[in-house]
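A short worksheet on the structure shown next.
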Amino acid sequence: MLKSFCILSVFMVLFLAKFPDLCSGEEISPLKIVVRNSEYLNNPCNGVTCPSGYRCSIVDKQCIKKEK
């Protein structure tokens, strides 16, 4: 009985270490992924703000000069 409890405890610790969201008490939601994707689409240049006269290109993933 004690041996099986120890084995179960080890597996539970390994499981929680693999999925840290489960031990934080937060719900796992697919909306987090959507938020991350929308943040990426709003600024695909890895968080870099483009200088004045330039815009961030989704295709090139870099700042390019705005066309007039």
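Each residue's number is its place along the chain shown, starting with 1.
Using the three backbone atoms N, Cα and C, a Cβ is placed for every residue, glycine included.
One mutagenesis experiment named in Swiss-Prot is R55 to A, and its note says 2-fold increase in potentiator activity. Secondary structure from DSSP puts R55 (mutagenesis position) in a beta strand.
Annotation for D60 (mutagenesis position): no spatial neighbours, criterion Cβ-Cβ under 8 Å with sequence separation of six or more. For D60 to A, Swiss-Prot lists a mutagenesis experiment annotated as follows: 15-fold decrease in potentiator activity.
Quoting Swiss-Prot on the mutagenesis of K61 to A: 2-fold decrease in potentiator activity. Under the DSSP three-state reduction, K61 (mutagenesis position) is assigned to coil, being neither helix nor strand.
For Q62 to A, Swiss-Prot lists a mutagenesis experiment annotated as follows: 7-fold decrease in potentiator activity. There are 13 other CB atoms within 10 A of the CB of Q62 (mutagenesis position), with all protein chains counted.
Mapped onto three states, the DSSP output places E67 (mutagenesis position) in coil. Here Swiss-Prot notes a mutagenesis experiment, E67 to A, with the remark: 6-fold decrease in potentiator activity.
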